[in-house]
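Listed in Swiss-Prot:
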- His398, His403, His578, Asn582, Ile701: Fe cation binding site (BINDING)
- 2-119: domain 'PLAT' (DOMAIN)
- 120-701: domain 'Lipoxygenase' (DOMAIN)
- Phe390 to Trp: Loss of enzymatic activity (MUTAGEN)
- Phe390 to Ala: Reduced enzymatic activity and altered stereoselectivity of the oxygenation reaction (MUTAGEN)
- Gly441 to Ala: Reduced enzymatic activity and changed stereoselectivity of the oxygenation reaction (MUTAGEN)
- Gly441 to Val: Loss of enzymatic activity (MUTAGEN)
- Val631 to Ala or Gly: Increased enzymatic activity and changed stereoselectivity of the oxygenation reaction to produce (11R)-HPETE preferentially instead of (12R)-HPETE (MUTAGEN)
- Ala9 to Val: In strain: C57BL/6 X SJL (VARIANT)
- Thr361 to Ile: In strain: C57BL/6 X SJL (VARIANT)
Amino acid sequence: MATYKVKVATGTDFFSGTLDSISLTIVGTQGESHKQRLNHFGRDFATGAVDDYTVQCQQDLGELIIIRLHKEPHSFLAKDPWYCNYVQICAPDCRVYHFPAYQWMDGYETLALREATGKITADDTLPILLEHRQEEIRAKKDFYHWRVFVPGLPNYVDIPSYHPPPRRCRNPNRPEWDGYIPGFPILINIKATRFLNSNLRFSFVKTASFFYRLGPMALAFKLRGLVDRKRSWKRLKDIKNIFPATKSVVSEYVAEHWTEDSFFGYQYLNGINPGLIRRCTQIPDKFPVTDEMVAPFLGEGTCLQAELERGNIYLADYRILDGIPTVELNGQQQHHCAPMCLLHFGPDGNMMPIAIQLSQTPGPDCPIFLPNDSEWDWLLAKTWVRYAEFYSHEAVAHLLESHLIGEAFCLALLRNLPMCHPLYKLLIPHTRYNVQINSIGRALLLNKGGLSARAMSLGLEGFAQVMVRGLSELTYKSLCIPNDFVERGVQDLPGYYFRDDSLAVWYAMERYVTEIITYYYPNDAAVEGDPELQCWVQEIFKECLLGRESSGFPTCLRTIPELIEYVTMVMYTCSARHAAVNSGQLEYTSWMPNFPSSMRNPPMQTKGLTTLQTYMDTLPDVKTTCIVLLVLWTLCREPDDRRPLGHFPDIHFVEEGPRRSIEAFRQNLNQISHNIRQRNKCLTLPYYYLDPVLIENSISI
C-alpha cells in the first residue's frame with residue numbers, strides 16, 4: 001500500500017466553499033489511483049479552509065503528473081459552486097507535488113489539473129501530458145469565443161454564460177429590466193455582472209464594494225437634484241461643491257491653478273494623458289504659426305526657428321477628432337473641434353502654450369489664439385483643447401489602449417496557452433477581472449443609455465469612431481514605452497515624471513520577464529518552435545489589431561529578445577499603462593472646466609467676443625457635468641480585493657528559479673516606490689500614479 005497525504009485549499013472569498021461531494025483521482029507515471037471521495041468528520045471544503053486527507057493506493061504511482069477533481073451531488077442538497085485554490089500531495093517518498101487550480105467549479109464536473117512545473121510543448125514527452133494540454137486548449141476554444149464589438153475595434157469575449165438564461169415567469173410579454181432606473185445618471189448592466197462566467201467575474205467582495213460605493217453616490221446626486229438641472233452653472237466656484245468631501249492635494253491644486261499656462265502645459269507631461277505630446281521640428285502647413293506671432297513668448301535673444309532647432313517646441317495635434325459629428329444633449333445641439341496646440345519648453349523648466357488653432361484647416365474663420373489675446377478668449381481656447389483632451393484620453397489612451405487591448409490579450413491567452421505554459425503562469429495575474437470591468441464599462445460608456453449617449457457631445461457613434469481611428473493608428477512601437485518616448489522625441493525632456501517612472505517600472509518588468517523566459521527557453525529555436533506561443537501571437541494580431549500589417553505587431557516571434565519585449569509590453573499594458581491614465585482621472589477632472597466632455601457653443605471664429613457669460617454658456621450644463629463626474633468617480637475608486645503590482649498570492653510558479661525572480665521583482669518595485677516617494681517630497685505637485693504600490697496587477701477598474 002502507498003499512502004498519499006493530500007491538502008486541498010478552498011478560496012477565501014465569500015461563498016467559495018461547497019457542500020457538494022469532492023473526489024480525487026491521482027495519476028502518476030506508474031499508474032492511476034481509484035477515484036476516492038475526500039471526506040472526514042465535520043465540514044469539508046469550507047471557505048478559506050485547507051483540508052487534510054489521506055489517500056491509499058494499491059501501489060506507488062511513481063512521479064505524479066495529473067490529478068482529477070470530481071464534483072458530484074451530495075445527498076439531496078442543491079448544486080453548490082466551489083472555488084479551489086490548489087491541491088498539494090505528499091508522496092510516500094516525501095516529495096511534495098503542487099497542483100494549482102485557482103478556478104471555480106460551478107456544476108457537477110471533473111477538473112483535470114497538471115503538476116505545477118512550467119513546461120512548453122517541447123518539454124512534454126509523455127503522451128498523456130501532450131493529450132492533456134491539447135484537450136485543455138480545445139475546451140477553452142470551445143468555451144471562449146471572439147465576438148465583434150464595433151467594426152474596426154478589437155474583438156472581445158463572447159461566452160455562453162454572458163447572456164442570462166431563458167426567462168421563466170408567468171407573463172412572457174412583460175418587458176425585462178435593462179438595469180437602468182429612469183432619472184438616475186447611469187446604466188448598470190446587471191446581467192453582465194450576474195451571469196458572466198464565474199472565473200472571469202469579480203469576487204463577491206469586489207462586487208459588493210463596487211456597488212456599495214456607487215449606489216449611495218448616485219442616490220446622493222439624485223436627491224441633490226444635480227442630475228435634473230439642464231441649465232448652465234451660475235458660478236464657477238459652484239463646481240467645487242459636487243464632491244465636497246473628495247479632495248486631495250492634486251484636486252485642490254487643479255481647482256486653484258487651472259487657468260495658468262504653466263499648469264496647462266504641465267498636464268501634457270504629468271497629467272492623465274501624458275503620451276500625446278511630440279517634439280516639433282517643423283511647423284505644419286495646416287498650423288501657420290509665424291515667428292511674429294509667438295516671439296513675445298519665447299524669451300529674449302531667440303526666435304521660433306531657433307527654438308525648433310534646439311528641440312524646445314512641442315505639438316499636441318488632435319487630428320483624430322476631425323470631422324466627427326455631434327449630438328444633442330438635454331435638448332441642445334453640442335459642438336466639437338479638432339484643435340492643435342503649440343508649446344514651448346522654456347529655460348525655467350515650464351512647458352507653456354504659445355499658440356492654439358481650433359481646427360485642422362486654417363482660414364479667416366479660424367484664428368490662431370495667443371497668450372496675449374483677451375483673458376476669456378485665451379481661456380476658452382485652452383478649454384477647447386482640454387475638451388479635445390477628454391476624447392483623446394477617454395476614447396484612445398484609456399478605453400482603447402488599455403481596456404480593450406488588454407481584454408484581447410487576455411482572451412488570446414486563455415484560448416491558446418494551457419495552464420502549465422510558463423507564459424500563462426507569468427501573465428495570468430495581469431488578466432484578473434479585466435473581462436468583468438470591461439463588461440461593466442461597455443454598459444456604462446458604450447451603450448444607448450450609457451455615458452457616451454447621455455453626457456458626451458460626440459454621442460455613442462462618435463465616441464466609437466474616435467476609438468476606431470485610434471486603433472487604425474496604433475503601432476507596436478507606441479505600446480513599447482522606451483520606443484514610444486524616442487519616437488515622440490521626448491526621451492530627454494526634463495520634468496517628465498511620467499516618463500521617468502514608467503521607464504523604471506518597464507525595466508523592472510523587463511528584467512523579471514527576462515529571468516522567467518530564459519529559465520524556460522534555452523535558445524531562439526525553442527521560441528520559434530513553440531506552437532502555442534506562436535498561435536497566441538497570431539491571434540492577437542488577427543483579433544486585436546484586426547490583421548493590420550501597418551501596426552507593426554509581430555505575427556510570430558523568433559528570438560528570445562523579441563519574446564521578452566513582447567511579453568513585457570503585454571504586462572505593462574495590462575497594469576502600469578492603465579494606472580497612468582486611470583488613477584488620476586477624478587483629481588484632474590473633478591474641476592470640470594479642466595476636462596469638459598461637451599461644449600454647447602461652437603468654436604470661436606473671431607477674437608474679442610468671449611466674456612465670462614459666453615464661457616459659462618459654452619461649458620457643459622449641470623446635468624451633463626454630474627453624469628460624467630459620477631462615472632469617473634466610480635472608475636477612480638478601486639474596489640476592495642486589490643492586488644498591487646508584484647503581489648502574486650496565487651502560486652503558479654513552484655520552481656526555485658522563478659520564485660527567486662518573483663522576489664527580486666518585488667524588491668525592485670519596492671525600491672522604485674521608495675524613489676518616487678522621496679522625489680515627491682520635493683515637488684509642489686506630486687506625481688504618484690506609477691508608484692508600484694498604487695498600480696494594480698491588472699485592469700480591474
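Note that Cβ sites are derived from N, Cα and C of the backbone, with glycine treated the same way.
Nope, none of those substitutions made it into this model, it's the original residues.
It should be emphasised that the depicted structure is a prediction, and the values quoted were computed from it without experimental measurement.
A map of Swiss-Prot features onto the structure.
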residue: Ala9; record: variant position; Cβ within 10 Å: 20
residue: Thr361; record: variant position; Cβ within 10 Å: 10
residue: Phe390; record: mutagenesis position; Cβ within 10 Å: 22
residue: His398; record: Fe cation binding site; Cβ within 10 Å: 23
residue: His403; record: Fe cation binding site; Cβ within 10 Å: 23
residue: Gly441; record: mutagenesis position; Cβ within 10 Å: 24
residue: His578; record: Fe cation binding site; Cβ within 10 Å: 25
residue: Asn582; record: Fe cation binding site; Cβ within 10 Å: 23
residue: Val631; record: mutagenesis position; Cβ within 10 Å: 24
residue: Ile701; record: Fe cation binding site; Cβ within 10 Å: 22
Going by DSSP, is Ile701 (Fe cation binding site) part of a helix, a strand, or coil? coil
Please spell out the DSSP helix, strand and coil residue counts for the domain 'PLAT' (2-119). 0 helix, 63 strand, 55 coil
Once His398, His403, His578, Asn582, Ile701 are set aside, which residues in the chain still have Cβ within 8 Å of the Cβ centroid of the Fe cation site? Leu399, Ser402, Ile437, Ala579, Val581, Leu635, Ile699
What does the structure give for the C-alpha distance between Ile701 (Fe cation binding site) and Gly441 (mutagenesis position)? Integer Å is fine. 9
What is the separation, in Å, between the Cα atoms of Val631 (mutagenesis position) and Gly441 (mutagenesis position)? 10
Over the span of the domain 'PLAT' (2-119), how high is the average pLDDT in this prediction? 95
The rounded CA-CA distance in Å from His398 (Fe cation binding site) to Phe390 (mutagenesis position) is 10
Nearest-integer angstrom distance between the alpha carbons (Cα) of His403 (Fe cation binding site) and Gly441 (mutagenesis position): 9
Whole-number Å distance separating the Cα atoms of Gly441 (mutagenesis position) and Phe390 (mutagenesis position) is 17
Candidate nearest Phe390 (mutagenesis position) in space, where candidates are the recorded positions Ala9, Thr361, His578, Asn582 and distance is Cα-Cα: Asn582
